[in-house]
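Take a look at this one; I'll ask things after.
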Amino acid sequence: MTNPTILYPSYHNVLAHPIRLDSFFDPFVETFKDLKGAWEEFGKTGYMDPLKQHLQIAWDTSQNGTVDYLALTKASISLIGLIPGADAVVPFINMFVDFIFPKLFGRGSQQNAQAQFFELIIEKVKELVDEDFRNFTLNNLLNYLDGMQTALSHFQNDVQIAICQGEQPGLMLDQTPTACTPTTDHLISVRESFKDARTTIETALPHFKNPMLSTNDNTPDFNSDTVLLTLPMYTTGATLNLILHQGYIQFAERWKSVNYDESFINQTKVDLQRRIQDYSTTVSTTFEKFKPTLNPSNKESVNKYNRYVRSMTLQSLDIAATWPTLDNVNYPSNVDIQLDQTRLVFSDVAGPWEGNDNITSNIIDVLTPINTGIGFQESSDLRKFTYPRIELQSMQFHGQYVNSKSVEHCYSDGLKLNYKNKTITAGVSNIDESNQNNKHNYGPVINSPITDINVNSQNSQYLDLNSVMVNGGQKVTGCSPLSSNGNSNNAALPNQKINVIYSVQSNDKPEKHADTYRKWGYMSSHIPYDLVPENVIGDIDPDTKQPSLLLKGFPAEKGYGDSIAYVSEPLNGANAVKLTSYQVLQMEVTNQTTQKYRIRIRYATGGDTAASIWFHIIGPSGNDLTNEGHNFSSVSSRNKMFVQGNNGKYVLNILTDSIELPSGQQTILIQNTNSQDLFLDRIEFISLPSTSTPTSTNFVEPESLEKIINQVNQLFSSSSQTELAHTVSDYKIDQVVLKVNALSDDVFGVEKKALRKLVNQAKQLSKARNVLVGGNFEKGHEWALSREATMVANHELFKGDHLLLPPPTLYPSYAYQKIDESKLKSNTRYTVSGFIAQSEHLEVVVSRYGKEVHDMLDIPYEEALPISSDESPNCCKPAACQCSSCDGSQSDSHFFSYSIDVGSLQSDVNLGIEFGLRIAKPNGFAKISNLEIKEDRPLTEKEIKKVQRKEQKWKKAFNQEQAEVATTLQPTLDQINALYQNEDWNGSVHPASDYQHLSAVVVPTLPKQRHWFMEGREGEHVVLTQQFQQALDRAFQQIEEQNLIHNGNLANGLTDWTVTGDAQLTIFDEDPVLELAHWDASISQTIEIMDFEGRHRIQTACTWKRQRNSYRSTWRKRLETMTFNTTSFTTQEQTFYFEGDTVDVHVQSENNTFLIDSVELIEIIEE
């Protein structure tokens, strides 16, 4: 394969559905989605087997590192209200118990399997705070854990038995028992097992505070040495008890028609509320009690503080923030609860240099520009940082290299953060451009999500180096140290993404020749992976295609206002907004579907006094939807459920019990009209089930029938009704069928049947002429849709389902289809059209020779008119436009139409027509259907000449691009060809090909690695680079097989090697290399030659790649050595002869640091 043009044409004939690029969080999202579905089914039927299977899958994926099991458990709490109350037959506790006590999945490292989940907590905390806790043990808790699991299992079993879903005898082949109604005796058994489980948990819970104490100690309390471990375990036990209470209440109320002890249930509800309050207070006070003192100007203090807060937040506070939603009284059991958490957690400071944390730290707030100094706020206190309401898209780090006075300086000195609506550039200053030894540049663009950032550094008399790495070791700038003095240890945080990176400088230096203020370190702030700045309601259930029943809570921190202050509230999962008297908070909310909502607010007041609030909603058309004041009594004056926060008692109150919000942008205004400060936690939107009945039209007048008959006939070009009229659109056909359906069955039954048959024929003809496949997004369509795009049913402006492109918050939002060249005719004009019910920031692109159509459509929200028998459509009640807008004559028309001309056919590259619709801004969305691309007419001579000029221009650019790609690929192609015999990529590699030849091959990054329109999908050049990578993978496999040394390239760490002294893997230029730290460090391996034939001589070649000092290799009964003493990576080869079947390989440092990239021992059988 010697010519890149052999490869090149293949990428033009790509599928219409380019592969979607994976996100770092996709495995978690998919696992949680499957669990959610399994829980929904289990909650409705009580049938356990499918749920157990998905729990097993979740556990397995956590064991291989694909997902974080603790994060999955934490996220599962949100499922507690998922099953509608009328359908639920089992409570959520029956699922949650198996999360906490994964007895199905084997045993932990302790003898008691019930401790397995808590061992996971210990391991995760160790990772988060980089401590060992070597003396900590769970031994004193084992009996308590066993008792809790036993009692909860009894409760589980009694619930299952009550609904006829208990264990069944054998020989019942393929039978799934049907859930039944419990008897009174069964419900009494469930109540008693609930009491037993509650008592067992509450007896054990105090001992979670300090498991190191004897079980006879009746007053255990948290200890500063172990609180990082014990508070998360206490939180887990408390969560079990709260969910047990919630589940029992839910179960008892579900079957209240059988037996219902109202006084006991009411008392249990009170107990649940009190426990939420008590447990929350315990978590809050404990967190504050042991929180380290922060000195923002000292790196060691900053790191100690950050480790404590992030561990407590991720393992305890985040969970405690969900506890109020377990209150059956205030949170409905028939909605999915989704609460945004805007709290920030911070990484350790990485850099400016590593090896000593007791240095000054100048934290630079890159979000706060100023006109002095380096241009941003310096000496910042991270405790004052808040969620900035922006979403990080990508980042770049700047690095510079300077050789000054025999000292090599190479490090990062700036960064660029790219957000959806702005770019922040910081640093990159004080560069001496006149110094020819000064080199500087930005590193590669790193796209979000980004999970971690680290710095590795080396400081000596002649070297001042650091390298910056992200996402587990990907180098992004700087120089890799030859011998590391230290490296930061920031790990990826479970289900968290980086949103801001703050720069850090230090006036201290590790060595007198090192730079200070120019060298930057970094500290990252992390937020939940699914948090976005936008507030979106009106989600669609993809199964029912109807609005989902959701409770969405948006922190007030996501709003804005003049001079608003933010105050810390760790228990809320967000900072609270402090509104002084008559201050106003504003928040934008995007509603995707018109429906009714209950709107609530969670707040506290100064001194827990009464609250006075003015609540105002401005709808999409600028009209007031509600504009009124509310007075709420103080917490003490009524029996209100509250949780104590740092600034008062947080309570819920209803702002409006039921209000219909139209689809589109809503502006929410909340004003404090009291003299006392108001602390806003969040605003909640609860979607309400629809109670309205669709109005139907019923035509009984002969005049109506005559009008509709005429409209049906006008769909066709002739009385034969075999061809559509040229001007008839697909949407017009749908409008006519709505009128036909409105004819009375009783009066016009025969005529209606005949007319419907004709309209069906018209629809089929419309589909046949449409070169798009699935213009109505019906089954079998060939659209490439973004992952959140969904079909919606029952919209009055559409016949059948339509496509909703949601706001592109977490993921892009688009619909795309490519028309194959074989479907097109030469020298022909095509019409592109469709109907939009509503859109904001909808981008429409039609491309053949280069984006012939590129438009932005904003179609206002308008309601449907009643179906009429005349020719007017049912769009729309006048709002911003009149009904005439539907005919395409108005600038904001619901119906769009464009033309695109096709010249000569380009079948060799399958040029085709590309048609895409996407949402351009995060708060946009669109409702679309009836999309068409149909043949219009042949081109005129003048039009043919015009399109020929376009073709020539396109062809020239195409050929130039092909030549540039071929030039870019040729060096890599030559390298890969050299690896293989006869340049056959499917054949055998040359005997001389080794790891070094492989590592020298760099697959180039081509310009179209990503799709030009569909963000997040592969582009056409990926096909080329994949073929290169596959050839390299095949070569690697063959080289690996011929190497007698096991794991000679260190791809599997130190597996198969015997290690002595300080030998460890490190990253050098993004590759793993072995570092022998001192002369007492070595690795060795013994190899036995298979099928060795006596004294037959075998020639072996040994290839090493290393840096600095010396190497010695030992062969059994005979010593052979290879010596290395260079300051750069060097490869050496040597041939040895021996007659035995056993070889000992020994790699030894003879001085200081010795770096090894790979070791090879290859048989060469002499003829």
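Placed from the backbone N, Cα and C atoms, the Cβ positions cover glycine too.
So Swiss-Prot lists the following for this protein:
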- GLY237 to Ala: In strain: PS178D4 (VARIANT)
- THR477 to Ala: In strain: PS178D4 (VARIANT)
- GLN586 to Lys: In strain: PS178D4 (VARIANT)
Using a 10 Å cut-off on CB atoms, tell me which of the variant positions THR477, GLN586 is the least crowded.
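GLN586, out of the variant positions THR477, GLN586, has the fewest neighbouring Cβ atoms within 10 Å.
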If you count Cβ atoms within 10 Å of the Cβ of GLY237 (variant position), leaving out that atom itself, what do you get?
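Other Cβ atoms within 10 Å of GLY237 (variant position): 25.
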How many Å separate the Cα atoms of GLY237 (variant position) and GLN586 (variant position)?
39
How many Å lie between the Cα of GLN586 (variant position) and the Cα of THR477 (variant position)?
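So the Cα of THR477 (variant position) lies 41 Å away from that of GLN586 (variant position).
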